[in-house]
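In what follows, a structure is listed as structure tokens, so that the remarks can point back to it.
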Amino acid sequence: MRDIVDPVFSIGISSLWDELRHMPAGGVWWFNVDRHEDAISLANQTIASQAETAHVAVISMDSDPAKIFQLDDSQGPEKIKLFSMLNHEKGLYYLTRDLQCSIDPHNYLFILVCANNAWQNIPAERLRSWLDKMNKWSRLNHCSLLVINPGNNNDKQFSLLLEEYRSLFGLASLRFQGDQHLLDIAFWCNEKGVSARQQLSVQQQNGIWTLVQSEEAEIQPRSDEKRILSNVAVLEGAPPLSEHWQLFNNNEVLFNEARTAQAATVVFSLQQNAQIEPLARSIHTLRRQRGSAMKILVRENTASLRATDERLLLACGANMVIPWNAPLSRCLTMIESVQGQKFSRYVPEDITTLLSMTQPLKLRGFQKWDVFCNAVNNMMNNPLLPAHGKGVLVALRPVPGIRVEQALTLCRPNRTGDIMTIGGNRLVLFLSFCRINDLDTALNHIFPLPTGDIFSNRMVWFEDDQISAELVQMRLLAPEQWGMPLPLTQSSKPVINAEHDGRHWRRIPEPMRLLDDAVERSS
């Protein structure tokens with residue numbers, strides 16, 4: 001006989017208030033966990049937190065459930081159902097069918113403990129479809145599903161799940177921080193109401209998860225709008241300007257602290273080009289997870305940003321990029337100017353969409369004529385790239401006496417996205433994301449000699465319609481007129497009689513006689 005009272009299940013963290021703990025029947029809850037051992041411990045504590053008469057089933061992915069899940073003799077249900085499944089995408093799709101072959105899911109709590117990074121290679125569309133299916137199934141069968149997902153790179157997935165509030169009743173993550181854990185609750189819906197953006201410190205002692213005592217009386221975090229979290233390099237050696245300033249030695253430590261903030265100002269430092277992509281990922285994570293009240297700035301300490309890099313940081317969620325040539329006084333004024341602002345621009349959930357804006361052309365150097373035309377045409381037709389800012393097309397005709405193949409040997413582009421081809425006695429270059437006013441500087445970096453000494457004629461196109469029109473003309477060139485680089489010549493290297501003494505090579509002297517024996521006897 002089915003229960004008359006609707007069951008309410010609880011997450012396995014002691015002293016957590018009901019608004020953030022209860023899971024009534026008829027919904028799906030999702031927990032991201034950094035470590036697999038924490039996922040197992042949380043699942044066992046959740047089992048022990050249920051009533052004695054509760055119906056509980058645990059599904060383990062890619063492991064034996066009998067070895068990792070256990071009943072507590074002093075608390076929890078009298079018995080639980082154990083299931084195992086393969087770490088495969090198809091197993092997730094057939095999960096509901098397989099469960100219903102064994103039990104009646106009505107009023108059950110199902111705990112699915114995934115394998116490490118199990119969802120990493122599953123596309124976002126299929127994840128959304130699966131969540132929608134599980135949501136409908138749990139409501140139809142009046143049961144609850146708790147997904148505990150361990151993985152060391154869950155930020156991308158967490159950002160995606162933030163928008164799945166129609167399919168998920170709760171979304172939280174448990175982050176390992178050494179001596180304790182940070183419980184980050186994005187949203188949690190139950191019979192007590194809706195809670196969102198909660199961050200609490202929890203600890204594990206003897207397999208029991210508890211709320212840190214200092215957190216118990218504080219439900220909502222205090223306002224941190226006046227806080228300024230900054231990389232120490234931003235102030236150029238100056239001490240913190242007030243009690244609201246907090247300095248960090250590097251961007252990684254700053255990022256971890258910013259994940260606990262709500263409306264603070266975060267100022268990153270950019271000192272080299274290699275930091276751009278990691279910094280963009282950090283900014284994207286903060287903006288997607290911490291919301292629009294946080295102010296995020298990037299201080300360029302050395303000249304390392306191209307226009308497209310700055311556009312990437314702003315698209316990932318930065319409020320402002322402070323240029324490298326701005327003095328400290330100007331930098332502080334710009335930090336002050338963003339106070340009270342709300343970030344209003346849309347930030348895509350998948351950062352790969354934004355990263356494709358910086359390097360959509362993953363080619364460099366010489367390309368065949370048709371490959372070159374197709375690559376540039378794809379750039380022109382990319383809707384994610386800014387209009388009239390995709391790059392510069394340059395056609396160069398060598399001076400008399402220099403073949404175009406010889407001029408090609410002097411063309412040495414260093415950036416990914418800078419490509420060239422030859423045909424019709426012309427050397428044609430496409431410099432991606434190069435501004436027209438920076439063209440001469442770019443050419444001076446590409447050619448070791450002044451271009452005026454190598455080429456007699458230069459034509460430039462920098463607007464999208466101009467480049468597209470020139471591509472139409474380039475495609476009309478017959479394949480017989482397409483050029484190819486000069487073949488590489490390998491000169492034979494003579495064998496040197498030498499030995500290495502541990503520091504450098506030394507030639508071994510060979511004795512030589514100026515006169516043979518016959519000449520010596522005659523003398």
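The backbone N, Cα and C atoms fix where each Cβ goes, glycine too.
According to DSSP, Arg139 (mutagenesis position) sits within a helical segment. Quoted from Swiss-Prot for the published mutagenesis Arg139 to Asp: Wild-type c-di-GMP binding, complements a bcsE deletion in S.typhimurium 14028.
The mutagenesis experiment Arg287 to Asp is recorded by Swiss-Prot, whose note states: Wild-type c-di-GMP binding. The secondary structure of Arg287 (mutagenesis position), as reduced to three states from DSSP, is helical. The C-beta environment of Arg287 (mutagenesis position), restricted to residues of the same chain at least 6 apart in sequence and closer than 8 Å, consists of Met294, Ile296, Cys316, Gly317, Phe343, Val347.
Sequence-distant neighbours of Arg306 (mutagenesis position) (same chain, six or more apart, CB under 8 Å from its CB) are Phe433, listed in sequence order. What Swiss-Prot notes for the published mutagenesis of Arg306 to Asp is this: Wild-type c-di-GMP binding.
The note that Swiss-Prot attaches to the published mutagenesis Arg364 to Asp is: Wild-type c-di-GMP binding. The secondary structure of Arg364 (mutagenesis position), as reduced to three states from DSSP, is coil rather than helix or strand.
Among the mutagenesis results in Swiss-Prot, Arg415 to Asp has the note: No longer binds c-di-GMP, does not complement a bcsE deletion in S.typhimurium 14028. The residue drawn here is the original one. Counting only residues at least six positions away in the same chain, the Cβ atoms of Arg364, Leu431, Ser432 sit under 8 Å from the Cβ of Arg415 (mutagenesis position). According to its DSSP assignment, Arg415 (mutagenesis position) is coil.
Sequence-distant contacts (6 or more apart, same chain, Cβ under 8 Å) of Asp418 (mutagenesis position) comprise Arg364, Gly365, Leu429, Phe430, Leu431, Ser432, Cys434, Ile446. Quoted from Swiss-Prot for the published mutagenesis Asp418 to Arg: No longer binds c-di-GMP.
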Checklist entry - Over all shown protein chains, what is the count of other CB atoms within 10 A of the CB belonging to Arg364 (mutagenesis position)? => result 15
